[in-house]
Every structure is written in C-alpha cells, then in structure tokens.
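Novice: Have a look at the structure that comes next, please.
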Amino acid sequence: MTTRNDCLALDAQDSLAPLRQQFALPEGVIYLDGNSLGARPVAALARAQAVIAEEWGNGLIRSWNSAGWRDLSERLGNRLATLIGARDGEVVVTDTTSINLFKVLSAALRVQATRSPERRVIVTETSNFPTDLYIAEGLADMLQQGYTLRLVDSPEELPQAIDQDTAVVMLTHVNYKTGYMHDMQALTALSHECGALAIWDLAHSAGAVPVDLHQAGADYAIGCTYKYLNGGPGSQAFVWVSPQLCDLVPQPLSGWFGHSRQFAMEPRYEPSNGIARYLCGTQPITSLAMVECGLDVFAQTDMASLRRKSLALTDLFIELVEQRCAAHELTLVTPREHAKRGSHVSFEHPEGYAVIQALIDRGVIGDYREPRIMRFGFTPLYTTFTEVWDAVQILGEILDRKTWAQAQFQVRHSVT
C-alpha cells in the first residue's frame, strides 16, 4: 500500500514541483477543483494593478495603442494555440464558451447548408455540458429550418448515431461529469466520412491533456481559460476554426471588432479575413490581461510533462480511494484507461453533495455535480502527491464517521 512517505518521495522527484510557487494557494487548503476554477497565479495581482493603475489610470485611452490592448485577443490566441495544436493566427481569446459555441455552430450549419442542405441533425451527448445543449437547442429553434438534436446516451453509441442526416457532430472532448476523454481524431474522421463537420469543446482539455487540432482534423474548437489555464473567474474563452473553413462564411455576431476596417466606421459590415472575424465587441481588457499570467506558467513546461503527472496523480487518487474507502458506497465513474481519462476523477456516492461539503469544511475543495457525482480535479502545475494522500485520508475519516450527515452539510448552496 502506498504510504505518505512514498508520496513525499514522489514530490521530491517531481520536475514540475517548482511551478507550484507561482500560484497563490491558501495555507491549510488542498485544492482539487482546478477543473472548475484554476488557482490564481501570483503574478496576476501585480498585473491587474498595472493594468488598472498604469495602463488605464495613466495611459487612459492611449493604451489601446501604447499598451497593445487592441490586439490582445489575437496575441493571447497565439500563445494558447501551442497548447491545442493550432498555429499562429488561428485562435482568438474572446467572449464566453457559450457565445463562441453559438458562433461556430451557426457557421458550421451555414457551411453545411451550402454543401448538403438536406442535413438537419446535430449529434451530441445527453451528458454534454448543459450550456452546449442549450445553445444548440436555442439556435435550432431560432433558425426554424428543421434542425434537431440527436442525443446519444453513451460514447459507444456515437458511431451509430452519426449518419448521412448529420450536419454537425458537437462534442466535449473530456466529459465534465465523468472525465471520459473521446478519441478526437477517430470521431472527427468518422464525422467527415459521413459528410458532417466536427465541433470540439475543449473546456476540460486545454491545459489538462495534449490536444492537436490539426492532427485530429478538427473543424471548429472552443474552450474556456478559467479552469486549467488559470485565467481567473469568468475569464474569456477561446475559439479556433480550421483555416479551410474560416473564411467560407461570416459568423453571426457581426460586431465592430470583427470588421476588416474597424475604424473606417463604415455603415455595412465586412468581416475580417481569418480568425479575427470571430471577434465581436470591445474586449474586457482587465480580465484578458489575467489570462496571460496563466499562460506565462505554461510557457515554462510542456503538455507531455503535464500529462504524465496528471495520470500519475489520478492513478494515485483512484488507488488510494479504493484502498482507504473500500467499505463505503463509492463507485468510480471515471475511466481507468489512460487513453480515455482526462485530468479529473469522479466518484458517485448516495450522499455526494453532503460529502463534498464536509470535505470543504476540512479544507479539501472538490465539487459536486448532479446526480451524486463528486468531482476531484488534479492540476499538475500545483497539485502534489502528498496532497492526494492527505485528501484521501480526510475523505476516509468523513465517510467512517458519517460526518456528512450533519445538518450543516445538507444545506444546498446556489453553486455546487
């Protein structure tokens, strides 16, 4: 059985361990929720102060030029591109994941309407993140052209669900509940064989697992920066479009930042060439600047190293939970196979919500998703092996003593 000393030894050998010092982590907290909101980079505080006091305070409107505000979305996109297998000039950091999905799904359906107008099906998973389903449903309803969602209940059913009626396959690479990771390349190839376009949501992938959009042959990708990329609460999302598709159609939110001649102030819209056309309105500079602090840390390592540690952390967590908590009603819902696992681990428990609240009370922060799913995120930039060991011991104590049954842990908060 793995001991705490074994975990201390793993931490001593961890080449990524020094990066933890670049994050502001509270004393007495084991943070296993970076899959929901990443920790604050230490540099973010000074960067925010510089943007507010210097660039805004002293530079005023001049900072759109002198501080490079105008091109910040594109510059950040170029830096983020290296983490997802994209190239310079193919990614912009802007808006929210929901808004960017609306843009790319609209564009994909418009492309398909010119190629195969008879296709009216959007294939996705029942367990996809709800906002993705809501956006697709709302767009289909708005278009009033007979588009329908075909919801698939398990990954194994996807190959049969994608057929000649499919216009778009819209999937999240790593499932937000289970941590199941799709084979992006295989499913994209299958989509293309059937004449469909593939949209990938990388919310739980970017900064967590290696992604190569070009190698996978993907058509569109979106994702957020506030999880593993540590961009801060509500930080801007990103959007990528295959160069073969990018200029075929305009995206529907034709704001002035996406205009080819923004300050010509022309009465009619003319989209920029390339990914800049996926910009819309004026960018939130203070928040965007925080994204760069997170990307600065990633520039000091590589995704292969992060993936190795992620798998080691999640392997250890699964092993320890199944040893320490074997007598309790815990069911692993995350795949054991490395090729199918993201960077978070989920266990089901009948009192999952209350257990998570009791853990938080003890300084171990995970989160809860309906129904009965306890999620634990492992961020290789700052999670240690010893923290994994300590967290499992605390979980075991809570289950042994039924601490979760206390009334205070039954109270439902608005955010779980």
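Including glycine, each Cβ sits where the backbone N, Cα and C put it.
Summarising the annotation, Swiss-Prot assigns pyridoxal 5'-phosphate binding site to T97, S98, F129, P130, T131, D132, T172, D201, H204, Y226, W256, T282. Mutagenesis annotation in Swiss-Prot: D132 to E, described as Enhances binding to pyridoxal phosphate; the structure shown retains the original residue. Per Swiss-Prot, mutagenesis D132 to A is noted as: Reduces binding to pyridoxal phosphate and strongly reduces catalytic activity. Swiss-Prot lists D201 to E among its mutagenesis entries, and the accompanying note reads: Enhances binding to pyridoxal phosphate.
Mind mapping these onto the model and telling me what they sit next to?
Specialist: Close to W256 (pyridoxal 5'-phosphate binding site) in the fold, though at least 6 residues off in sequence, lie Q262, G281, T282, each with a CB less than 8 Å from its CB.
According to its DSSP assignment, D132 (mutagenesis position) is helical. Annotation for D132 (mutagenesis position): spatial neighbours L101, T124, M170, T172, D201, criterion Cβ-Cβ under 8 Å with sequence separation of six or more.
In the three-state DSSP scheme, D201 (mutagenesis position) falls into the strand class.
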Novice: Of T97, F129, D201, H204, the recorded positions given in the record, which has the fewest other CB atoms within 10 A of its CB?
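Specialist: Minimum Cβ neighbour count within 10 Å, taken over the recorded positions T97, F129, D201, H204, occurs at F129.
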Novice: Tell me the coarse DSSP state (helix, strand, coil) of T97 (pyridoxal 5'-phosphate binding site).
Specialist: helix
Novice: Could you check the binding-site residues T131, T172 and say which one's CB has the most other CB atoms within 10 Å?
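Specialist: Going through T131, T172 one by one, the largest Cβ count within 10 Å is at T172.
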Novice: Taking the residues T97, S98, F129, P130, T131, D132, T172, D201, H204, Y226, W256, T282, which the record names as binding pyridoxal 5'-phosphate, find the longest CA to CA distance and state it in Å to the nearest whole number.
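Specialist: Farthest Cα pair among residues binding pyridoxal 5'-phosphate: 30 Å.
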